[in-house]
Structures are given as C-alpha cells and as structure tokens.
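Before any comments, here is the structure.
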Amino acid sequence: MRLSEILTVALVTGATAYNLPNNLKQIYDKHKGKCSKVLAKGFTNGDASQGKSFSYCGDIPGAIFISSSKGYTNMDIDCDGANNSAGKCANDPSGQGETAFKSDVKKFGISDLDANIHPYVVFGNEDHSPKFKPQSHGMQPLSVMAVVCNGQLHYGIWGDTNGGVSTGEASISLADLCFPNEHLDGNHGHDPNDVLFIGFTSKDAVPGATAKWKAKNAKEFEDSIKSIGDKLVAGLKA
C-alpha cells in the first residue's frame, strides 16, 4: 500500500495527528524497502519467521532510520520504565522496571519514563550481536524522533534501547497515538512493516527541560516537542 492510500484510510477512520509534510511523504515512498548506506544489519522485527533482514540506514542526511526489504519495520509494544504494569501494560510479558536512560531523565524531576504517558521509541541494540549504538552516529539520548505511522506524523523521543537484536518497538502511549483503533496493549503490537522511525543526529533534537516531562498524557507531552520536531522534519531531504 502506498502512502497516499494509507492517508485515505487514516482520514476515513478519523485518526488525528500532525499533518504529514510533502518532503516526508516523498521520503517515505522513496526509501521504502531500500537502503544503500547500511549502518548496521542483521536485526529482526521481533518475528523470527521474517528473518534478520532489518537494518539501521543512513540514506537520509542527518538522520537514521530502520529499513528492511519488506518496507520499514513494525511496532511492537514496550512498557519499560515507571508504572510498567499499569493500564494497558498489565499483560506485558517482558516489561522491565527501568529504561536505558533512567539516570538521564531524573534531572527533569521524574523517576523514569512512563510508557503510558511518554511516547518513546526503542532504538539501538546492546548486549547481543549484532549491536548498534546510535550515539556513535550523532544521536543523543532523549532526543526527538519522528514517526510515520498509519499515514500520519507523530513525534516521540528516543527513550530506550533493545538488549536483543529486534527492532521496531515503541511505548504503548506512542502506539495508541499511531493506531488508536487497533486495540494494542503490552502483548499485542502492530505487525505490518510500514512504520518509519526517524532519529536525528543534530544536537538541536534534544528538547531538554523544554519538554513537558511531567505531562499527564501522551498528547500533552507530544505537543511540547512538536516545534522541535517540525524544524527537524522540515530540514530532511528526500
């Protein structure tokens, strides 16, 4: 399904999000299923039947995204961090009590990210081979990320890393923003490989104290990082 068709579906279902700018529409269609500048390869999307065909790609100047011959990647659910068994995370079989950047986020007056409130992306892979460390390519923890999902644009932050070799994972709050009608929870994610996660290598991607870390819901937090996200996305070239 091309992005124009996905956009039509999104409008019919009444899903709400930020407008997808033309340059990002072009990027989505141009890079789908392709990567010439592979930064690291041999990863999965959490589904062993689809093989280790997922990679981190540097084809977009100033950005890193997850690519595969199947398109992009899926969106599994992450519930790590504060309140990791609350709400729709109650049935998460693999939730952990802290995120990779717990010590970094404490400076903003919260104990850790809350998957039910903070729309974060799991990006980068540690502990197992292959590994990928986004910091080695300029990304910084808790930086703004752009997510194209369900034909729409959303913003989140880089909030956790994966200890294994899988990709395509985001907090339950981000998943609900992207796919409000799919009834996702800690044990049920979005399976199609049509989600584009974009991390930025610019220092300008770090919101710091300007983000509403003490937000009451995901939309409030997302709105607080929108101005940064808009500037970063506007600078992307297909």
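Cβ from N, Cα, C; glycine included.
Don't expect the noted substitutions in this model, because it carries the original residues.
Under a cutoff of 8 A between CB atoms, and with a sequence separation of 6+ in the same chain, the neighbours of D160 (mutagenesis position) are D78, D80, G81, T99, A100, F101, L113, Y120, V121, V122, F123, E169. In Swiss-Prot, a published mutagenesis experiment is listed as D160 to N, annotated Reduces catalytic to less then 0.1 percent.
The Cβ neighbour count for E169 (mutagenesis position), using a 10 Å radius over every protein chain in view, is 25. In Swiss-Prot, a mutagenesis experiment is listed as E169 to Q, annotated with the note Reduces catalytic to less then 0.1 percent.
One natural variant named in Swiss-Prot is V38 to I, and its note says In strain: NCPF7367. Counting every protein chain shown, the Cβ of V38 (variant position) has 13 other Cβ atoms within 10 Å.
Looking at Swiss-Prot, the entry for natural variant W213 to R says: In strain: NCPF7367. With a cut-off of 8 Å between CB atoms and residues at least 6 apart in sequence, the same chain places V105, F108, G109, I110, H118, F221 near W213 (variant position), listed in sequence order.
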